[in-house]
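In what follows, a single structure is set out as structure tokens and then discussed.
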Amino acid sequence: MSYTKLLTQLSFPNRISGPILETSLSDVSIGEICNIQAGIESNEIVARAQVVGFHDEKTILSLIGNSRGLSRQTLIKPTAQFLHTQVGRGLLGAVVNPLGEVTDKFAVTDNSEILYRPVDNAPPLYSERAAIEKPFLTGIKVIDSLLTCGEGQRMGIFASAGCGKTFLMNMLIEHSGADIYVIGLIGERGREVTETVDYLKNSEKKSRCVLVYATSDYSSVDRCNAAYIATAIAEFFRTEGHKVALFIDSLTRYARALRDVALAAGESPARRGYPVSVFDSLPRLLERPGKLKAGGSITAFYTVLLEDDDFADPLAEEVRSILDGHIYLSRNLAQKGQFPAIDSLKSISRVFTQVVDEKHRIMAAAFRELLSEIEELRTIIDFGEYKPGENASQDKIYNKISVVESFLKQDYRLGFTYEQTMELIGETIR
């Protein structure tokens with residue numbers, strides 16, 4: 001090997017700032033993994049980094065992990081490899097870190113051969129996708145009746161802090177009818193990862209679940225990669241013909257990690273501090289789920305943290321425009337103790353009409369109309385204008401309030417079949 005070629009393959013860092021390294025490496029690609037050695041005389045690998053951009057003839061890398069122990073004598077060596085993750089049935093019941101490695105097991109499952117797959121895959125072509133025509137039943141009354149999901153749909157769960165996103169996600173895992181569940185906890189607190197693992201240990205579905213995590217203390221690139229890894233694992237089980245449910249909590253923290261990486265790579269902020277590349281990257285992740293003609297499906301649920309109780313956040317607006325529907329959680333309903341705190345009038349499933357029959361559509365429309373009338377009556381009551389006995393139609397609506405609220409509430413331990421849900425909504429609107 002020539003001396004010049006050797007220099008292009010090894011480099012010292014020009015700058016180390018937090019998780020970001022700048023170097024003079026030239027023969028590398030975006031997404032490539034580089035090993036970091038302690039020094040030129042040592043082969044010990046002390047860290048790894050991922051190429052995230054190029055700027056002013058410099059290559060910018062983001063550390064996988066932290067920068068503790070690195071120095072000017074640190075040597076950066078390209079590997080010509082990209083991040084891969086473990087996949088396979090042996091992953092069921094496992095906890096997976098942002099490197100795609102199993103770190104723990106919460107269920108004893110089949111120890112079959114572990115395979116490796118790239119994490120940043122292209123979405124399926126339109127010609128490979130199957131139409132969404134079959135309902136994905138969640139066991140949650142308000143969703144299955146008013147916001148019916150379809151196999152292969154992508155739904156957003158939008159809420160401000162403290163509205164019960166994790167509560168709803170646990171209900172979806174416990175009561176929905178998927179074959180495999182892949183849960184990605186992105187940028188969450190370490191306590192929440194511990195609580196989720198403990199929850200899964202006691203779940204009847206633990207042997208069909210995979211948990212991928214990157215807590216808030218992990219580097220930005222780790223948090224991004226954890227979302228890719230969770231999706232790649234779901235894709236593997238889809239190719240095996242399974243009906244997969246994918247949960248990413250939260251998509252907002254994934255987007256913030258993208259923002260941090262992009263800003264560190266020298267991009268300029270645009271919409272609300274987010275560089276343009278963040279909005280380019282979102283569809284590449286969100287378009288990967290779906291139902292395939294070859295068999296198998298990924299039905300995905302993404303939690304989105306709102307800054308307040310509306311959709312003014314540009315990130316939330318962008319995500320809502322990409323997904324196939326959204327479930328809006330209301331702080332007011334949560335404060336009243338109504339769980340799941342779903343605001344049915346602000347929520348929508350864009351495949352609803354494709355997966356339910358005419359009778360179901362009529363009943364759902366009647367319930368929404370009743371719910372809207374109740375909201376109007378609440379305003380009249382708040383102004384002190386309602387007097388029982390003066391208006392028969394208002395009295396009829398008033399007498400329905402407790403029945404409607406009872407339907408919208410649900411104990412997290414209870415799941416309802418489709419038949420039970422439709423019977424209950426029929427009784428409510430009768």
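Note that the numbers count up from 1, one per residue, in the order the chain is shown.
Just so you know, glycine gets a Cβ as well, placed from its N, Cα and C.
Note that the structure is predicted; figures quoted are calculated from it, not measured.
Here is what Swiss-Prot records for this protein:
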- Gly162, Cys163, Gly164, Lys165, Thr166, Phe167: ATP binding site (BINDING)
- Glu188 to Ala: Lack of ATPase activity. Mutant is unable to form external MxiH/SctF needles and to restore the invasion phenotype in a knockout strain (MUTAGEN)
- Arg189 to Ala or Glu: Reduces oligomerization. Lack of ATPase activity. Abolishes invasion and hemolysis phenotype. Cannot secrete IpaC (MUTAGEN)
- Arg191 to Ala: Abolishes oligomerization. Lack of ATPase activity. Abolishes invasion and hemolysis phenotype. Cannot secrete IpaC (MUTAGEN)
- Arg271 to Glu: Significantly reduces oligomerization. Maintains wild-type monomer ATPase levels but shows attenuated oligomer activity. Shows severely attenuated levels of both invasion and hemolysis. Low levels of secreted IpaC (MUTAGEN)
- Arg271 to Ala: Abolishes oligomerization. Exhibits ATPase activity levels similar to the wild-type monomeric form. Shows at or near wild-type levels of hemolysis and invasion. Wild-type levels of IpaC secretion (MUTAGEN)
- Arg272 to Glu: Significantly reduces oligomerization. Maintains wild-type levels for both monomeric and oligomeric species. Abolishes invasion and hemolysis phenotype. Cannot secrete IpaC (MUTAGEN)
- Arg272 to Ala: Abolishes oligomerization. Exhibits ATPase activity levels similar to the wild-type monomeric form. Shows severely attenuated levels of both invasion and hemolysis. Low levels of secreted IpaC (MUTAGEN)
- Glu287 to Arg: Reduces oligomerization. Lack of ATPase activity. Abolishes invasion and hemolysis phenotype. Low levels of secreted IpaC (MUTAGEN)
- Glu287 to Ala: Reduces oligomerization. Lack of ATPase activity. Exhibits moderate invasion and hemolysis levels. Low levels of secreted IpaC (MUTAGEN)
- Leu306 to Ala: Decrease in ATPase activity (MUTAGEN)
- Asp308 to Ala: Decrease in ATPase activity (MUTAGEN)
- Asp310 to Ala: Slight decrease in ATPase activity (MUTAGEN)
- Phe311 to Ala: Slight decrease in ATPase activity (MUTAGEN)
- Arg350 to Ala: Lack of ATPase activity. Mutant is unable to form external MxiH/SctF needles and to restore the invasion phenotype in a knockout strain (MUTAGEN)
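Structure with Swiss-Prot features highlighted.
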{"residue": "Gly162", "record": "ATP binding site", "DSSP class": "coil"}
{"residue": "Phe167", "record": "ATP binding site", "DSSP class": "helix"}
{"residue": "Glu188", "record": "mutagenesis position", "DSSP class": "coil"}
{"residue": "Arg271", "record": "mutagenesis position", "DSSP class": "strand"}
Can you tell me the CA-to-CA distance separating Arg272 (mutagenesis position) and Gly164 (ATP binding site), as a whole number of Å?
26
Which one is it: of the binding-site residues Gly162, Cys163, Gly164, Lys165, Phe167, whose Cα lies the shortest distance from the Cα of Arg350 (mutagenesis position)?
Lys165
Per DSSP, Glu287 (mutagenesis position) is which: helix, strand or coil?
coil
Inter-residue C-alpha distance, Glu287 (mutagenesis position) and Arg271 (mutagenesis position) (nearest angstrom):
22
Roughly how many angstrom lie between the C-alpha atoms of Gly162 (ATP binding site) and Arg191 (mutagenesis position)?
15
ATP site shell beyond Gly162, Cys163, Gly164, Lys165, Thr166, Phe167, criterion: Cβ within 8 Å of Cβ centroid:
Ala159, Leu168, Leu329, Ala334, Ala341
Hey, which of the mutagenesis positions Arg191, Arg271, Arg350 is the loneliest by Cβ count within 10 Å?
Arg191
Spatial separation of Lys165 (ATP binding site) from Arg271 (mutagenesis position) - C-alpha basis, Å:
26
Using Cα coordinates, what distance in whole Å links Glu188 (mutagenesis position) and Thr166 (ATP binding site)?
11
Spatial separation of Arg191 (mutagenesis position) from Phe167 (ATP binding site) - C-alpha basis, Å:
15
What does the structure give for the C-alpha distance between Thr166 (ATP binding site) and Arg189 (mutagenesis position)? Integer Å is fine.
12
Spatial separation of Cys163 (ATP binding site) from Arg191 (mutagenesis position) - C-alpha basis, Å:
18
Hey, how far is Leu306 (mutagenesis position) from Gly164 (ATP binding site), Cα to Cα, in Å?
13
Determine, from DSSP, whether Arg350 (mutagenesis position) sits in helix, strand or coil.
coil
